[in-house]
Structure formats: structure tokens, C-alpha cells
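**Student:** The annotation that Swiss-Prot gives for the mutagenesis experiment W29 to L reads: Drastic reduction in antibacterial activity against both Gram-positive and Gram-negative bacteria, and big loss of hemolysis activity. Similar or 2-fold increase in antibacterial activity against both Gram-positive and Gram-negative bacteria, and big loss of hemolysis activity; when associated with K-34. Experimental mutagenesis at this site is recorded by Swiss-Prot as W29 to A, annotated: Drastic reduction in antibacterial activity against both Gram-positive and Gram-negative bacteria, and complete loss of hemolysis activity. Swiss-Prot lists G31 to P among its mutagenesis entries, and the accompanying note reads: Similar or 2-fold increase in antibacterial activity against both Gram-positive and Gram-negative bacteria, and complete loss of hemolysis activity; when associated with K-30 and K-34.
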Amino acid sequence: MKTQFAILLVALVLFQMFAQSDAILGKIWEGIKSLFGKRGLSDLDGLDELFDGEISKADRDFLRELMR
């Protein structure tokens, strides 16, 4: 009975690993397809708005408080 339970647990863990890796690999593949798709490279201009190179005084004060 203990052996059967151990085999069941190992099988469940392996099944979970397979199911989760399949989902992760699927999302990675969708990202690659959208990046190199017909309009994928022209849509990268929207990413420029996400990066703000300037750090405000409030951000610096917050970082100083964090480092204390």
C-alpha cells in the first residue's frame, strides 16, 4: 500500500511538472510568434513609453528611506 501511494505521488508530481511546463512553453512560443509576426516589429514602439529615464526627487527620497 505504501509503494502504491508513493508511485501515485510521484506520478502526480510529474504530471504537474509536465502540465505547467507545457503552459510556460506555450506562452513563450506565443511571445516569439507575436514578436516576429507581420506587425510584431512595428508594435515595439509602444514599449518606449514604459521606460522613464528620469528619477524624480520623490523617488530618490523613497530610495534613501529604503536604504536606511
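Positions of Cβ are set from backbone N, Cα and C atoms, glycine also.
Map the listed features onto the structure and describe their local environment.
**Tutor:** In the three-state DSSP scheme, W29 (mutagenesis position) is classed as helix. In sequence order, no residues are near W29 (mutagenesis position), counting only same-chain partners six or more apart with C-beta under 8 A.
A C-beta separation below 8 Å, combined with a sequence spacing of at least six in one chain, links G31 (mutagenesis position) to none of the other residues.
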